[in-house]
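Engineer: Okay, here's the structure, questions in a sec.
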Amino acid sequence: MALVTLQRSPTPSAASSSASNSELEAGSDEERKLNLSLSESFFMVKGAALFLQQGNSPQGQRSLQHPHKHAGDLPQHLQVMINLLRCEDRIKLAVRLESVWTDRVRYMVVVYTSGRQDTEENILLGVDFSSKESKSCTIGMVLRLWSDTKIHLDGDGGFSVSTAGRMHIFKPVSVQAMWSALQVLHKACEVARRHNYFPGGVALIWATYYESCISSEQSCINEWNAMQDLESTRPDSPALFVDKPTEGERTERLIKAKLRSIMMSQDLENVTSKEIRNELEKQMNCNLKEFKEFIDNEMLLILGQMDKPSLIFDHLYLGSEWNASNLEELQGSGVDYILNVTREIDNFFPGLFAYHNIRVYDEETTDLLAHWNEAYHFINKAKRNHSKCLVHCKMGVSRSASTVIAYAMKEFGWPLEKAYNYVKQKRSITRPNAGFMRQLSEYEGILDASKQRHNKLWRQQPTDDTIAEPSEFLPETLDGALDAQLPCLDDTTHPGLPRSLAPGGPALPCCFRRLSDPLLLPHHDETGGLVHLEDLEKDALLEEEESQPVEVHKLVQHPQEGARLCEKDVKRKLEFGNSKPRSDSLPQVEELEKDGSPRTGRWRRASTQLDRSLLDQENLNNNNSKRSCPDDLERDAMFGILSKVKPPYTSCADCMYPTAGGTPEAYMERHEDPSSSAICTQPTFLPHVTSSPMAHASSRSRAPERPASGPANTSPFLLPAGSRKPDVSGSGAGAAPEPPASLLEPSRETSKALPKSLQLKNPHCDKNAANMEVSAKEEPSPKKDPKPAKDLRLLFSNEAEKPTTNSYLMQHQESIIQLQKAGLVRKHTKELERLKSLPSDSPAACRDSATCRLEASIPEEGSQEPAHPALCSQAGSEEQPVGGTLQKSPTSTLPRLDHTSNFSKDFLKTVCYTPTSSSISSNLTRSSSSDSIHSVRGKPGLVKQRAQEIETRLRLAGLTVSSPLKRSHSLAKLGSLNFSTEDLSSEADTSTIADSQDAKCGLSSSFLPEPQSAPRDPAATSKSSGKSAPEHLKSPSRVNKS
């Protein structure tokens, strides 16, 4: 296969042509001169040359002195034949034919010109060369193609052309040459029929010039005129198979199957149809003379299928060299990009199309895999430009087909088998050689490894075989993926709940899987591998059912679900909340937790039906209760979860430190933008909204004034990491246990003004408040009370002046969220409540009923009683049941408060300083501000704090400095966790409980109309905050019990 460009030159026939056609217009001289300078490019196969409709494109010109090495002597013969023509005539096709004389070379040439009415007129010329090295040729036959021209296959490797009573038989030297001749002749006959060319008319008069030029030897002329009596020079079928019987239909079916296999394995440029038939007879072991016509027709059918490019995708064609040379077809199909996967085939139209060459041969040892990446980008370039790309090799069977299969595997994430079957279905002759199949298998492993690195680390494992496009994981498209992630949404009894978890389904154990496990396999039971949750939850179920107040049973239709609301949360959080394995004892917890982190807070626009399903699933998977697991397991889970690395999403600094002059409505609009790309995976606490627990309390004090809030007054939540999905839309009665009104009211009030990431201070509040949103929407909506929003604006302006004081409280409250994942939130919350109940500088704020209910806004694993006994009487007297659904018991938490006194502030300091995935800790090493480096109010800067965190974590995990340092460097590649030189050398820090006490007092004062509290002495605060128990770090048993 070659592309050869020849230059037209003046010929002796030009003068005679001009004299014999003096009736032509005067402008024909200019046209003739233009034709003399035109280059003519030909698409060449062995035995045939097809003119390319390229005109005088300068990019396509080539020098004849350097013919293509695969073109043979055809370019020289073609140049001689061009010089034989008139200047206005063109060669459309030249096909080499067999001859009875071994030293002679014969060509059937299709010559065309533009007629009087700019119509195409075609004739056939028989051209003879005395030898292969001859520099001259003669014309031995001229055949006009009239409108009655008919073409038939002779069944012996040739075809006959009959017109106006004359018939000639032509036998091309190869199947490919015959196929090219048949296509060109078919189009020429169509033109003759359309314009009704008939003998005696004005058409084809110019053929008389060539008839006058017939000058071949008489033996050659006789050969052209006696073609109907010419026997093929090929040997007949072997006599061995002459007497074998045949069975019609059965034989035809075998012929179809074997003929396709033979043609796909043969070089059609170097074999004839007779040779293919002989090979077919050998394989079928029978004589096929009576099936010659059937074989030729099937051969043409197969050639037609191989000739037509196959549309694999909307932007991708797979074809052969013939398709790459068919300009009309390329332009008609909208192809602008051509990927040439051959070494022996040229680019035919370099001035018209964008080409990319992969110069390889079709051999098993060829390294095609190295080129698939560049081929992928080239094809996608055509896709991005809304165009189409043709990928071709010689036949469109092996090299180009392998490239298209590799493209499908990478573009759509398909396995090799699926991609191969898909391309095979679109183009049935697809058959990569054995070497390319091995490379495709290797390429599949490379792509799988790449998915493990880049996709599966931060993505939930898909539950089906659908292709996961990158856009499916954006916030805008996650709603559309809801049906795929929740297979049983249309289950009316338990919507959104997998069958294995539904009450009627099989009771499969819920396990955690390793990062290397491709599927969730319940039957795996290796040591340290799978952690079954059933035993961890039985005690929690019993304990929660016993401790639940009687009044709550009045509210919840199904008493058992009140405990399940909290019970299943551990499973959900451990399954979807964490990021990295901390130790070998619990690798699955962090691996499954990291899958959920990127998706936190992205389910804002789900429909009512889907959210009702999600709500039921959430209620069946909530578990904040205590876990009866071994002490070492709980400790490892605690410190493994707290040390997880956050995926590198957009920083939450904008959420944490916006401008102080912004209004609550401005923050509301900014956080509710569904197209926003900044997704906070952790709850962020603005400096001027750190008093949101007080805002909760103030709204709770107004609960009797406003019994319920309609859906218009609520807004979606952005849940913290550890929460799975927010439940915003309403659900039917009884779909989920309705939470107590003490949590319902604050969520209603604050959701209107606060950003979604600031409304709730721990995951348990998130769950309950989200459920209360649902129940709130079922109630009628009274007139909105504008007073809470006004107070909140006051809070915004007051607290904007104390970012330093409240930053430590932010860290403390974020640690609550992380501790709750490990099942330690009860003790930590009690300690915080006990600290907040100590005397403060603002008694007026404490006397306010809102302050008295501050602790109640931090609930305790499903129990709705007040947290501190000193505030119970006032809370119980002022807070009336809403709709008769809630009554508080002021004494139910006294035993639990005594239990939490074992925890010292040093231990809480250790936990509080344990690194979390908040935006503060993740940005420490990248911060160069004075707040991060220098001390603030006698306390070390954030960099020193982080050094303290890292050293504390290493000591409690029983590790040396070098071992986690190496591990952290590997984690840094994925989670942007960078170590500085100060990370490993830090002095002991003071207790952070004093910080939280300072922040608490600042909160109380900020609730007043004017900021009245002056900065307090940190030393004095430390004294008032109570004891310091360094022995807590020395006592691992007490840590284990926590």
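Cβ from N, Cα, C; glycine included.
Sharing the feature lines straight out of Swiss-Prot:
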ACT_SITE  C393  active site, phosphocysteine intermediate
DOMAIN    249-304  domain 'DEK-C'
DOMAIN    308-449  domain 'Tyrosine-protein phosphatase'
MUTAGEN   C393 to S  Abrogates phosphatase activity
Engineer: Under DSSP, the domain 'DEK-C' (249-304) has how many residues in helix, strand and coil?
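Structural biologist: Counts, helix then strand then coil: 45 helix, 0 strand, 11 coil.
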Engineer: May I have the DSSP-based helix, strand and coil counts for the residues of the domain 'Tyrosine-protein phosphatase' (308-449)?
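Structural biologist: Reading the DSSP string over the domain 'Tyrosine-protein phosphatase' (308-449) gives 69 helix, 23 strand, 50 coil.
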Engineer: Within 10 Å of the Cβ of C393 (mutagenesis position), how many other Cβ atoms can be counted across all chains shown?
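Structural biologist: Other Cβ atoms within 10 Å of C393 (mutagenesis position): 28.
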Engineer: Tell me, roughly as an integer, the mean pLDDT over the domain 'Tyrosine-protein phosphatase' (308-449).
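Structural biologist: Over the domain 'Tyrosine-protein phosphatase' (308-449), the predicted model scores a mean pLDDT of 93.
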